[in-house]
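Peer 1: This is the structure I want to talk about, given as structure tokens.
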Amino acid sequence: MFSNLSKRWAQRTLSKSFYSTATGAASKSGKLTQKLVTAGVAAAGITASTLLYADSLTAEAMTAAEHGLHAPAYAWSHNGPFETFDHASIRRGYQVYREVCAACHSLDRVAWRTLVGVSHTNEEVRNMAEEFEYDDEPDEQGNPKKRPGKLSDYIPGPYPNEQAARAANQGALPPDLSLIVKARHGGCDYIFSLLTGYPDEPPAGVALPPGSNYNPYFPGGSIAMARVLFDDMVEYEDGTPATTSQMAKDVTTFLNWCAEPEHDERKRLGLKTVIILSSLYLLSIWVKKFKWAGIKTRKFVFNPPKPRK
């Protein structure tokens, strides 16, 4: 009897010791986990506070006076997923560029041949290119020669180099307009707003440097380019009224096409791709349901032959 009591006492002692050890380990593990969670929450809070503070500084710095007034969103006819450029507007926009913008700005990345079939016929573009002279190979004596333009040539700029452009514009460099729509935040909305956003007089208290003009959509509000579009400044070939907004819309559409001449073909190809992939997807569903499902779910039963007696 005494031995039985001793065994029971020993078992209880061991079980209590094991329980206390396990409880202590669990307690330590819980405290460690709690510390890690607390540290993670604190780090996340510090990171969030830092980001919010930096964002507040950026928001204070990004004022309309420094970064320009935000251009409103306009309903451009080519913005939809299935919409294409208004090619009549591209033709009118080229006319505005040639008669107004080409005096200062270039289109170095646009070749004459890209206009064929988009806004002009082959003969029209060929005649326009031949109005300009390009450098040709020198003659036998090494003297430089000139030749009429060809469809493969690029539209020439108004100045031979950057120094000449700055000298003619009081030190300001007119940007190339080939990619201007893609190079400016807001794209077409910004270009249209900039062209039509010149007020008659700058706001009271705004001091402009000599030779500058005020435009709220330009960063800083001071721009070297003066207002260039006025009503009836261009006589459109198709008889469209040449209002300031109409000319700005047309030349913006033309510049958007210059920056993205593959726009229409890209959307056309995208539509074809969606149709083909959708058809293949439906075909795969049919194959899965009516052809592959039976193969995938079938079962083979093997009945071993009975041994012969």
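Placement of Cβ uses the backbone N, Cα and C atoms for every residue, glycine included.
No substitution from the list is modelled in this structure, which keeps its original residues.
Here the structure is a predicted model, which means the values were calculated and not measured.
Pulled the feature table from Swiss-Prot, pasting it below:
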- 88-241: domain 'Cytochrome c' (DOMAIN)
- Cys101, Cys104, His105, Met225: heme c binding site (BINDING)
- Arg166 to Gly: Abolishes catalytic activity (MUTAGEN)
- Lys272 to Ala: Loss of RIP1 from the bc1 complex (MUTAGEN)
- Lys288 to Leu: Loss of CYT1 and COB from the bc1 complex; when associated with L-289 and L-296 (MUTAGEN)
- Lys289 to Leu: Loss of CYT1 and COB from the bc1 complex; when associated with L-288 and L-296 (MUTAGEN)
- Lys296 to Leu: Loss of CYT1 and COB from the bc1 complex; when associated with L-288 and L-289 (MUTAGEN)
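Structural setting of the listed features?
Peer 2: Long-range Cβ neighbours of Cys104 (heme c binding site) (same chain, at least 6 residues apart, Cβ-Cβ under 8 Å): Pro158, Ala165, Ala168, Asn169, Pro174, Met225.
Long-range Cβ contacts of Arg166 (mutagenesis position) within its own chain (separation 6+, distance under 8 Å): Ala172, Leu173. Secondary structure at Arg166 (mutagenesis position), taken from DSSP and collapsed to helix, strand or coil, is helix.
Counted within 10 Å of its Cβ, the other Cβ atoms near Lys272 (mutagenesis position) come to 10, all protein chains included.
Every protein chain shown contributes to the tally, and the Cβ of Lys288 (mutagenesis position) ends up with 11 other Cβ atoms within 10 Å.
Within 10 Å of the C-beta of Lys289 (mutagenesis position) there are 10 other C-beta atoms, taking all protein chains into account.
Counting every protein chain shown, 8 other Cβ atoms lie within 10 Å of the Cβ of Lys296 (mutagenesis position).
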Peer 1: Restricting to the domain 'Cytochrome c' (88-241), report the mean pLDDT as a whole number.
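Peer 2: Across the domain 'Cytochrome c' (88-241), the average pLDDT comes out at 95.
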Peer 1: Just name the most isolated of the binding-site residues Cys101, Met225, going by other Cβ atoms within 10 Å of its Cβ.
Peer 2: Met225
Peer 1: What are the non-local neighbours of His105 (heme c binding site), defined as same-chain residues 6+ apart in sequence with CB under 8 A from its CB?
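Peer 2: Sequence-distant Cβ neighbours: Tyr97, Gly157, Pro158, Pro174, Pro175, Asp176, Leu177.
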Peer 1: Which three-state DSSP class does Met225 (heme c binding site) fall into?
Peer 2: coil
